[in-house]
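Over in Swiss-Prot, the protein carries these features:
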type     : residues                                                       : note
ACT_SITE : HIS23                                                          : active site, proton acceptor
BINDING  : HIS23, GLY390                                                  : anthocyanidin binding site
BINDING  : GLN352, HIS367, TRP370, ASN371, SER372, GLU375, ASP391, GLN392 : UDP-alpha-D-glucose binding site
MUTAGEN  : GLY344 to Arg                                                  : In brt1-6; reduces sinapoylmalate content in leaves
MUTAGEN  : GLY369 to Glu                                                  : In brt1-7; reduces sinapoylmalate content in leaves
MUTAGEN  : ALA396 to Thr                                                  : In brt1-5; reduces sinapoylmalate content in leaves
MUTAGEN  : ARG463 to Lys                                                  : In brt1-2; reduces sinapoylmalate content in leaves
Amino acid sequence: MELESSPPLPPHVMLVSFPGQGHVNPLLRLGKLLASKGLLITFVTTESWGKKMRISNKIQDRVLKPVGKGYLRYDFFDDGLPEDDEASRTNLTILRPHLELVGKREIKNLVKRYKEVTKQPVTCLINNPFVSWVCDVAEDLQIPCAVLWVQSCACLAAYYYYHHNLVDFPTKTEPEIDVQISGMPLLKHDEIPSFIHPSSPHSALREVIIDQIKRLHKTFSIFIDTFNSLEKDIIDHMSTLSLPGVIRPLGPLYKMAKTVAYDVVKVNISEPTDPCMEWLDSQPVSSVVYISFGTVAYLKQEQIDEIAYGVLNADVTFLWVIRQQELGFNKEKHVLPEEVKGKGKIVEWCSQEKVLSHPSVACFVTHCGWNSTMEAVSSGVPTVCFPQWGDQVTDAVYMIDVWKTGVRLSRGEAEERLVPREEVAERLREVTKGEKAIELKKNALKWKEEAEAAVARGGSSDRNLEKFVEKLGAKPVGKVQNGSHNHVLAGSIKSF
């Protein structure tokens, strides 16, 4: 008599994130997507960040929750810092090496526990760039690994070319060298990711990103929050520099995540009640200028004043996000001039995805961070580009010169100038009225259609996700227990 065998356990993928909302959010979205395709996902970050997630998500540690065809759970490790030492947790120079020292040990222990105690061995590790040492852990344990790159493919190429000395970059003696990379437009010296420039004061950020570039050869997949048609030339070029298929565009990631029916992940941990949507409903179509500079970029109050008076002079209605400062940088909260306040709505937070998809929004004044860039492009919203540093200056080049969905207001903090109100008003008029505004909107709507096609069933991003899941050997599964069991893992490391 033949014994009845248990259904195979789905491949177990462990996602390890740097603690921080801008890092956790995209990786959680990826985890949700992978779970929906039939994988067992364990999302891991530090205990200090776990406390915040428990409050917002009401999650239970190590408890499996069904998502689509698979499962998602959370696990956390102690970062080894005193509970009240927030100063170290917000200082990258201190936190990064400490987290690597502690994290390597803790992640190895977690992998061991899942293998020996719950009989759910980890088949793949995925990290985001600020914890690139996860690739070393995977190599030590002989587990395949992948990375989620949360900037553009163009920025990935710039860092890759810089690290491997493939073309000339600005130096201390020649700071104004322009950079030409195959598959990309010529980048002026102030259009490359600014951390690469020798004059950048952010050398610690350059080092942490280069640490991931150094480890790319250890990964079998590089997920990128972009889509094929948006960056086709550079995606094709970068794919020739690595193993075939290693570059996997999965974007727009926030739109991909919406394709999953059952959402157990409240991505924004600080999300209050959204005060914006009812107000937007009361505004005419294409009448509101949305203004937000992200969670990290900080403008001087004098610049905020000039932007505010520029909005007033352009005679446009605005929705402006003025955030409470949460980063421990002792920055004062921005204040808008009294005479401006009656022209629009000021909020501390809003759901940017929902705002950008609202028909009342005419344009987006943005710092050009990649999340904001992707959300604007894939929502069909023209932009007024006010980049500051890092990848933002390169993202602005693409919106203005390549995709032709934006106009320029600044070249970044290296420009060292106060953009006057007259210039602000001129750019706002350009993007909201007249022939240029019509052309920008037409281009933006084209990219919105391309983004929707990419995430649709059978679209380029959907296919890239399916190929990865197939690579892991996912099979239809039965119920997975939270405790130990005798299931045999489907798939094999040898397939990688």
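Glycine is treated like the rest: Cβ placed from N, Cα and C.
In this structure the noted substitutions are not present, so the sites keep their original residues.
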Exercise. Among all the protein chains here, how many other CB atoms are within 10 A of the CB of ASP391 (UDP-alpha-D-glucose binding site)?
Worked result: 25
Exercise. Expressed to the nearest Å, what is the distance separating ASP391 (UDP-alpha-D-glucose binding site) and ARG463 (mutagenesis position) at their Cα atoms?
Worked result: 27
Seminar exercise, completed: Integer Å value for the Cα distance linking TRP370 (UDP-alpha-D-glucose binding site) with ALA396 (mutagenesis position) is 10
Exercise. Highest CB neighbour count within 10 A among the recorded positions GLY344, GLY369, GLY390?
Worked result: GLY390
Seminar exercise, completed: Looking at the recorded positions HIS23, HIS367, ARG463, the one with the fewest other Cβ atoms inside 10 Å is ARG463
For this session: Out of HIS23, GLY344, GLY369, SER372, give those recorded positions positioned within 10 angstroms of GLY390 (anthocyanidin binding site), comparing C-alpha atoms, in sequence order.
Result: GLY369
Exercise. Over the residue list GLN352, HIS367, TRP370, ASN371, SER372, GLU375, ASP391, GLN392, recorded for UDP-alpha-D-glucose, what is the maximum interresidue Cα distance in Å?
Worked result: 20
For this session: Write down the Cα-Cα distance for HIS367 (UDP-alpha-D-glucose binding site) and ALA396 (mutagenesis position), rounded and given in Å.
Result: 9
Problem set entry | Cα-to-Cα gap, ASN371 (UDP-alpha-D-glucose binding site) vs HIS23 (active site, proton acceptor), nearest whole Å | 11
